[in-house]
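*Asks:* Handing you this structure, nothing more for now.
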Amino acid sequence: MDTIDTPGEQGSQSFGNSLGARFDLPRKEQDPSQALAVASYQNKTDSQVVEEHLDELISLADSCGISVLETRSWILKTPSASTYINVGKLEEIEEILKEFPSIGTLIIDEEITPSQQRNLEKRLGLVVLDRTELILEIFSSRALTAEANIQVQLAQARYLLPRLKRLWGHLSRQKSGGGSGGFVKGEGEKQIELDRRMVRERIHKLSAQLKAVIKQRAERRKVKSRRGIPTFALIGYTNSGKSTLLNLLTAADTYVEDKLFATLDPKTRKCVLPGGRHVLLTDTVGFIRKLPHTLVAAFKSTLEAAFHEDVLLHVVDASHPLALEHVQTTYDLFQELKIEKPRIITVLNKVDRLPQGSIPMKLRLLSPLPVLISAKTGEGIQNLLSLMTEIIQEKSLHVTLNFPYTEYGKFTELCDAGVVASSRYQEDFLVVEAYLPKELQKKFRPFISYVFPEDCGDDEGRGPVLESSFGD
């Protein structure tokens with residue numbers, strides 16, 4: 001396996017400073033770490049929403065070490081095919097640049113085409129970054145494991161491939177001292193073709209590495225499934241409080257910081273529910289509006305693995321003005337990955353930031369009905385744990401088992417799986433009450449003496465063992 005590059009200590013904070021070395025700006029006073037951010041919307045009713053979108057774009061830029069000095073938004077029904085931004089707004093941007101001469105970067109809250117990016121840079125004399133490039137850079141700086149690095153580098157390579165001409169255009173201008181900026185005939189075109197071949201080869205190698213990682217994860221999932229421990233995945237919009245909730249439920253020390261994509265690598269921890277039942281909780285990468293398709297494709301296996309857990313805890317920042325949009329972003333991702341929506345518990349987090357009773361009715365009526373919590377203060381956590389317990393019990397067979405003392409190891413196995421509700425010692429047997437998941441029912445069938453009435457339908461207290469009660 002090839003060596004995987006890992007981000008340096010400075011991470012994406014050095015990205016803004018590195019732009020000066022990568023791009024030749026025409027004016028000395030320009031600083032590529034200072035930017036103008038722009039966003040568009042379809043009609044006047046979206047004007048308030050677009051301001052929230054700009055705030056998110058500013059946070060993305062800040063995570064990359066870029067300071068946004070000025071923002072603009074406007075209605076854009078039909079983008080320009082050549083520059084994305086229409087002529088009138090380009091002239092408005094040029095006036096802004098006169099007012100803020102230090103601005104060296106234009107950030108657009110969309111993914112634009114390579115030709116639009118090149119044409120804008122040539123027209124405005126700025127580095128032009130789209131939303132996708134910012135998100136890719138942040139993911140690159142947050143990736144800590146080999147798997148995450150493979151996924152991010154694969155997404156970056158796919159994004160870079162059609163944009164090599166743009167980078168060579170800047171290099172040729174540097175070599176020619178800024179002149180017309182055209183390619184040196186022959187040399188530049190040959191080098192672009194060589195670079196394209198190298199990038200394609202890198203995509204091929206990274207794809208092969210990712211397939212190997214996916215295979216390893218599938219094997220681990222099989223082992224985990226055979227153990228019969230129920231699994232929950234924490235999903236939701238970035239910065240919604242998933243890692244804080246994981247720490248609270250598992251007494252873990254997962255990295256928590258109030259910034260976008262603080263968690264990129266999935267982390268799994270054991271959680272003990274009321275009554276002693278063990279489950280596994282996995283914290284996953286946060287979603288975001290307009291998540292780049294290259295990233296969705298590269299992280300598809302990671303996202304699918306999360307969505308295929310037994311139950312999803314969909315964590316929503318109830319205090320955010322665009323909470324409903326964040327919910328829809330998650331549901332849209334289900335559709336993009338063509339995944340049927342699994343069992344979900346909607347968790348409205350950060351209710352401590354809201355006045356009592358001020359949670360919008362549209363959030364309260366989300367299906368399934370949400371649990372209100374604060375992962376920071378612990379409010380509502382017992383309600384969440386109780387609901388998790390109920391769901392696990394619904395998916396399990398409530399039974400009594402009789403273990404001869406010669407089979408004590410089987411009892412230990414059930415304890416390790418966290419499915420034992422109680423046990424008592426008798427003269428010839430160890431009598432155990434347990435909730436058996438489907439994965440363990442066939443294995444422990446010989447030891448089951450009773451199935452509880454909620455599972456077998458017998459109204460006479462505890463019922464007899466029924467073959468139809470068991471999984472295949």
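Easy rule for this one: first residue shown is 1, then count along the chain.
Cβ from N, Cα, C; glycine included.
Where a substitution is noted, the model still shows the residue that was there originally.
Among the features that Swiss-Prot reports, domain 'Hflx-type G' is placed at 230-396. The GTP binding site annotation in Swiss-Prot covers 236-243, 261-265, 283-286, 349-352, 374-376. The annotation that Swiss-Prot gives for the mutagenesis experiment SER243 to Asn reads: Loss of activity. Taken from Swiss-Prot, the feature Mg(2+) binding site applies to SER243, THR263. For the mutagenesis result THR263 to Ala, the note given in Swiss-Prot is Loss of activity. Record note (Swiss-Prot), mutagenesis ASN349 to Tyr: Loss of activity. The unchanged residue is displayed.
Context for these features, please: burial, neighbours, distances.
*Replies:* If you take the C-beta of GLY236 (GTP binding site) and look for same-chain residues 6 or more apart in sequence within under 8 angstroms, you find LYS242, GLY286, PHE287, HIS314, VAL315, VAL316, HIS326, THR330, VAL347.
According to DSSP, SER243 (mutagenesis position) sits within a helical segment.
There are 22 other Cβ atoms within 10 Å of the Cβ belonging to SER243 (mutagenesis position).
Non-local neighbourhood of ASN349 (mutagenesis position): SER240, GLY241, LEU245, VAL315, VAL316, ASP317, ALA318, ILE373, SER374, ALA375, each in the same chain, at least six residues away, with C-beta under 8 Å from its C-beta.
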*Asks:* For the domain 'Hflx-type G' (230-396), what's the mean pLDDT in this predicted model?
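*Replies:* Within the domain 'Hflx-type G' (230-396), the model's average pLDDT equals 84.
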*Asks:* Looking at Cβ-Cβ distances, which residues of the chain lie under 8 angstroms from LYS350 (GTP binding site) while being 6 or more apart from it?
*Replies:* SER240, GLY241, ASP317, ALA318, SER319, HIS320, SER374, ALA375, LYS376
*Asks:* Measure from the CA atom of VAL285 (GTP binding site) to the CA atom of SER243 (mutagenesis position) and give the result in Å, rounded to a whole number.
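*Replies:* VAL285 (GTP binding site) has its Cα 10 Å from the Cα of SER243 (mutagenesis position).
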